[in-house]
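These notes are about the structure you will find just below.
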Amino acid sequence: MAAAAGAPPPGPPQPPPPPPPEESSDSEPEAEPGSPQKLIRKVSTSGQIRQKTIIKEGMLTKQNNSFQRSKRRYFKLRGRTLYYAKTAKSIIFDEVDLTDASVAESSTKNVNNSFTVITPCRKLILCADNRKEMEDWIAALKTVQNREHFEPTQYSMDHFSGMHNWYACSHARPTYCNVCREALSGVTSHGLSCEVCKFKAHKRCAVRATNNCKWTTLASIGKDIIEDADGIAMPHQWLEGNLPVSAKCTVCDKTCGSVLRLQDWRCLWCKAMVHTSCKESLLTKCPLGLCKVSVIPPTALNSIDSDGFWKASCPPSCTSPLLVFVNSKSGDNQGVKFLRRFKQLLNPAQVFDLMNGGPHLGLRLFQKFDTFRILVCGGDGSVGWVLSEIDSLNLHKQCQLGVLPLGTGNDLARVLGWGSACDDDTQLPQILEKLERASTKMLDRWSVMAYEAKLPRQASSSTVTEDFSEDSEVQQILFYEDSVAAHLSKILTSDQHSVVISSAKVLCETVKDFVARVGKAYEKTTESSEESEVMAKKCSVLKEKLDSLLKTLDDESQASSSLPNPPPTIAEEAEDGDGSGSICGSTGDRLVASACPARPQIFRPREQLMLRANSLKKAIRQIIEHTEKAVDEQNAQTQEQEGFVLGLSESEEKMDHRVCPPLSHSESFGVPKGRSQRKVSKSPCEKLISKGSLSLGSSASLPPQPGSRDGLPALNTKILYPNVRAGMSGSLPGGSVISRLLINADPFNSEPETLEYYTEKCVMNNYFGIGLDAKISLDFNNKRDEHPEKCRSRTKNMMWYGVLGTKELLHRTYKNLEQKVLLECDGRPIPLPSLQGIAVLNIPSYAGGTNFWGGTKEDDTFAAPSFDDKILEVVAVFGSMQMAVSRVIRLQHHRIAQCRTVKISILGDEGVPVQVDGEAWVQPPGYIRIVHKNRAQTLTRDRAFESTLKSWEDKQKCELPRPPSCSLHPEMLSEEEATQMDQFGQAAGVLIHSIREIAQSHRDMEQELAHAVNASSKSMDRVYGKPRTTEGLNCSFVLEMVNNFRALRSETELLLSGKMALQLDPPQKEQLGSALAEMDRQLRRLADTPWLCQSAEPGDEESVMLDLAKRSRSGKFRLVTKFKKEKNNKNKEAHSSLGAPVHLWGTEEVAAWLEHLSLCEYKDIFTRHDIRGSELLHLERRDLKDLGVTKVGHMKRILCGIKELSRSAPAVEA
């Protein structure tokens, strides 16, 4: 009661507290000044929303104030309002009015695919699952803002609309809004920037920005288009303000732009920057800048085809435009930066994001061009995607493809010369320039075909060997088959009648003995009368086949007896001394073509003979198989006999299938020569082969049909394991053709005869892997799919590969892969050692830059690897350690073969990991064939051409200016000029006379100066040789003569500065020196003639160009002080004032030179020691000490002056 009394009296019921608002309602308000700070929440019911037409809907992640508070919400865009709630079935939806809204990406790299919806009173930050979904939402919101109809297919055409593509960013210097002209807020000038044209805006001003983004089509240019006699052209597209600090006006070459206000202009295409007052002085037509070769001008996009795709016309100025595909996910989202930079450099309509629609739209746009280039910015997977789309549109003959490495491995980019990685988007102009100078190479592309079929798995070799060794009875049975095969081979290949008859007799006895022994063995193992009857029928069939063969032989014998001469041989076969030839062929070996088309007339029934031989072989094989089956059934009841039967029946099939794939119809009766006779220890597999012939009867050994493409000789295959192959062929009885064909019989008979039944899984451009490397790649792909945030950078990806490789080093998942797969190269079975994987290489770069083949040059066994020779390299993967070591050391012991086709059979019931160019999957049991598909044109960086071109450009800078044309000066000389040229002609004649006189006694001078003297004499004869007309001398002939004599003077002085100065006598040296001095004096007088002054001596501009060229070749930026410049000028002035060449100086000229260096105190010393010009050029530090120059500063000044004289004087006079 007390408690009740103390309680307050009950009043009216209090309303329940309002529910807390959803997280989605407390979005961050716009913080910029002038924006309302109060957020009014509006809600709608699902019924109200249902009445409106939906534009787009889906789940997005909504951020509030931090990532920790981000929530998944369901968004619906209907009309000009955005609705969101927790789920699609929610009743209450929050709404955002989009009347004055703008949308922008949230960051520069935008790793989380976020975008911001900016309204006058709030800012809504949303994150999509991927970039494509984000761009879909941005495009839908833009169309709503623009009051346009949105269709889901329009997202890929967004850059044709002319609207700005905003993203939020900060700036390192004051930046101004292009809408309100005020500075962007904050110390970092945070605001919005258009990713294409760099239009700047406040977030509140973005909605008021005009749609004047960079032009893409002819319609977007509008009324500013220029029409002239050459057609239509594009004017400059100007954007005001926010110029870089180093901006200079293109017209007046003065600094422009400002950090205090929005002023001056920049062209979005040619990047020209001008003052507002100079803008009218610039040419109206835009030259499109340094990248004009790669740019598609907007005037070329002027129509749309029936499918809604833009069509590009082919203007004359656009011969090989560039189509750019960027994978925005590649390289830790570095692709987003490259995507924006390419849109700024080129036409945005020629830049496409592979994550937003793929390559189809871009290729459709460019397919009308006769030739165009493609640049794929991404990894090897992106390149394969683009090439596959090129296949579907059949554009291989029109386009050349280059690669900019943004992925993880980038193997193809390494091989093509574009490097292993590219992270700096500021280098794109230089990259585009290198792409224009690239050369073209063909890239082989290979189809990876698959046919799924369950194939029995082979057992361990050791177990098989033991089982075979325990049973001598089975070995004797198999011996009969070997004997039959050997004698059949002699009958088919021998042209000697006696050999054929003797082989036929032995064959008859062997078959009879074989039937008798089979009968005895069959009585021991079978008691059923039914099975006895079956065996009796098979033996009777065998007897019929033998009779048919003998009858055919008799017919042939009768035909051959009528001719006097023996027939020619059917085929040439390698004869081994011990009868154990090698199946493996050397480099130049080829399989002998089928003997059927070249059969002589006396062997008319030879086709029947082959058929009879094969039938006989089949019959024997059927009897043996039936015997084995009966033994299997009888002995399956006991444990000991079960092991014997398994060792007989299974191992024979497995070892057959391991080393001998089916022949199909691709091989004929012929074998290549053996390559090696080396004897090595036999593996368990080879021991088994040595005990049994592994021959199986099959129709596959029939001769090919005439005219069949598969009947052609096999291509050369180079195999590294000659010892293994020699062991195989040595185990076959007699080394005969039939025995070698029997080894190729298909024990399962399950492979389709043609590729029509195969399915193309993918196309290989780089490499194919099965086993260990594919397992690592598959694990990495699965981890990247589960945790994409852990695999966003190239460094992290390489670390993950290392971790997964170390894991496989311990687990050894595929340590017995040779028991799970069989390998054929060009139709030849390859016995495999113990390995964990097989790699098939098309390019010499594997798994991120490893040269897994182990070399780039040709050797005695293999040709040099190349990606344009239609040859694959096959290598073995022994383990993770080998893959790691091969990155440092070029290993070669794991090479298997070089071939043109590869076939891999997967045995058992379980699939095996397979990877192509880094994309991995688990391939079910069956067959995999790798065959050549086509070739693609690729752009390869040509460093040699770039170096040569750069040298040529430097040389062009150093060359003298071209002589002015006759139109720049009078056609005839005046009287004063004619008098001056007469004096010049006299000096020229003296110089030529002196050179010819000295050349009579010095053959070296004649050889060195003959060309220059002849050219000067001809030009002199042209001027003075004919009678002078009343009009005077022709100025063009005079100009040519002056130039020739300048060249002659330079070459003569250069010759005298070398060893020739020591060979001449003093009178000859003095005679030639005086002639050269007079020529120099006449050339300096020509400087008074305006149209000859440029030819007479280099001007200041040329000197500057020479200096720049020297500086650029040095590779360093050197600061030259004012004192050093003045000193160099003094040296040049001293040299020019003294007139004569340095090596002709006397003591007076040397003293004058010292006076120019302000070292008058040493004049007497140099004169007393008779230091002349030739000695001066060879003075060294110790010589100066001996002369009495003790001060270090004076010594350095003299040595630098001497160096300058010997280096710059000839260059200036040349």
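Here the Cβ of each residue, glycine as well, is placed from N, Cα and C on the backbone.
Modelled residues match the original; the substitutions are not represented.
Given the structure is predicted, the values throughout are model-derived calculations rather than measurements.
Helix, strand and coil residue tallies for the domain 'PH' (53-146), in that order: 18 helix, 43 strand, 33 coil [DSSP]. Sequence annotations record features per position, and here Swiss-Prot assigns domain 'PH' to 53-146 based on sequence analysis.
What Swiss-Prot records for 317-451 is domain 'DAGKc', and it gives sequence analysis as the kind of evidence. Secondary structure by DSSP for the domain 'DAGKc' (317-451): 58 helix, 35 strand, 42 coil.
Among the mutagenesis results in Swiss-Prot, PHE369 to Ala has the note: Decreased interaction with AP2A2; when associated with A-372. The residue drawn here is the original one. Listed in sequence order, ALA312, CYS314, CYS318, SER320, PRO321, GLN398 are the same-chain residues six or more apart from PHE369 (mutagenesis position) with CB atoms under 8 A from its CB.
Annotation of the published mutagenesis PHE372 to Ala in Swiss-Prot: Decreased interaction with AP2A2; when associated with A-369; the original residue is retained in the structure shown.
In Swiss-Prot, a published mutagenesis experiment is listed as PHE748 to Ala, annotated Decreased interaction with AP2A2.
For TRP1145 to Gly, Swiss-Prot lists a mutagenesis experiment annotated as follows: Loss of homooligomerization.
Mean pLDDT of the predicted structure over the domain 'SAM' (1145-1208): 84. Summarising the annotation, Swiss-Prot assigns domain 'SAM' to 1145-1208 and lists sequence analysis as the type of evidence.
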Three-state composition of the domain 'SAM' (1145-1208), taking helix and strand from DSSP: 47 helix, 0 strand, 17 coil
Close in space, distant in sequence - PHE372 (mutagenesis position), Cβ under 8 Å, 6 or more apart: SER320, PRO321, LEU322, LEU323, PHE366, GLN398, CYS399
CB contacts for TRP1145 (mutagenesis position) [other CB atoms within 10 A, all chains]: 25
